[in-house]
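Below is one structure, written out as structure tokens, with a few remarks after it.
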Amino acid sequence: MHSVMSMLYYTLIIAFLIGTQAAPKSEDNGPLEYPAEHSLPSTQQSNGQHIAKAAPQTTHGRFAWMPDGTEDLNIAMDQNFFKKKRFRSSRVLFSTQPPPVSRKGQSTGFLSSAVSLNRTARTKRTAHPVLHRGEFSVCDSVSMWVGDKTTATDIKGKEVTVLGEVNINNNVFKQYFFETKCRDPRPVSSGCRGIDAKHWNSYCTTTHTFVKALTMEGKQAAWRFIRIDTACVCVLSRKSGRP
């Protein structure tokens, strides 16, 4: 009887140790779209402004924000937070004023470092070279900074609310997204420009990619991958009855 109890005792100890080792040990087990727990610091009220206060992080890496009774939720963040490469995207910009846009909607780059938090260069990223004789784009696209995005689809296909503004060093920074989309699905009557309409059906369509952006879900704010428009491409299909 004594030996049976001893074996049962050791069995329970081994089962406990196995269960302990199987438990998550760090924040790395959280979903990819959420930052580490030290990414969003606790906020404080300053200069009489009402700023939301961060609650402890949940097990899924989300950050709960408790409004202080004001209607407008003002999220405060540390400027050094944006220096983390994993949260940086060349298509996402936090700025106190609209980014400059050159003629035909082409971006001329980020604002100066005193105004813009993103240091990734985007100088004329979407500017096309001067077209010589006989050189034309298959599809016409338009690029612009979008600063009024309120909702978006995340990487899981769920609709989320995009965080419009954040408070950094008592300055309100707006979240902008650099998007590219088709100007016209059919730049010519037959579809895409330069395509043999005798053998092919064609049309221009906008394609998407996912970028990390600050979003809100209820009273929780976190980084998530959201879908934005990034290019205009030509879609081809062979006409039926032709080899």
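Using the three backbone atoms N, Cα and C, a Cβ is placed for every residue, glycine included.
Original residues throughout; no substitutions modelled.
Here the residue is the original one, while Swiss-Prot reports the published mutagenesis Trp145 to Phe with the comment Diminishes receptor binding; when associated with F-200 and F-223. Other Cβ atoms within 10 Å of the Cβ of Trp145 (mutagenesis position), summed over all protein chains shown, number 18.
Using a 10 Å radius centred on the Cβ of Tyr176 (mutagenesis position) and all shown protein chains, the other Cβ atoms total 23. When secondary structure is read from DSSP and collapsed to three states, Tyr176 (mutagenesis position) falls in the strand class. One mutagenesis experiment catalogued in Swiss-Prot, Tyr176 to Phe, is accompanied by this note: No effect.
Around Trp200 (mutagenesis position), taking its Cβ as the centre, 16 other Cβ atoms fall within 10 Å, counting all chains. As a published mutagenesis entry, Trp200 to Phe appears in Swiss-Prot alongside the note: Diminishes receptor binding; when associated with F-145 and F-223.
For the mutagenesis experiment Trp223 to Phe, the note given by Swiss-Prot reads: Diminishes receptor binding; when associated with F-145 and F-200. If you draw a 10 Å sphere around the CB of Trp223 (mutagenesis position), it holds 21 other CB atoms from the protein chains shown.
Every protein chain considered, the tally of other Cβ atoms within 10 Å of the Cβ of Arg224 (mutagenesis position) stands at 26. Swiss-Prot documents Arg224 to Lys as a published mutagenesis change and attaches the note No effect.
Arg224 (mutagenesis position) carries a strand DSSP state (E or B). Swiss-Prot gives this note for the published mutagenesis Arg224 to Gly: Impairs receptor binding; when associated with G-227.
Looking at Swiss-Prot, the entry for mutagenesis of Arg227 to Gly says: Impairs receptor binding; when associated with G-224. The Cβ of Arg227 (mutagenesis position) lies under 8 Å from the Cβ of Ala152, Thr153, Asp154, Ile155, His208, Thr209, Phe210, each of these being in the same chain and 6 or more residues away along the sequence.
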Rounded distance in angstrom between the Cα atoms of Arg224 (mutagenesis position) and Tyr176 (mutagenesis position): 15
Residue pair Trp223 (mutagenesis position), Trp200 (mutagenesis position) - Cα distance, angstrom, rounded: 42
Rounded to the nearest Å - Cα separation of Tyr176 (mutagenesis position) and Trp145 (mutagenesis position): 6
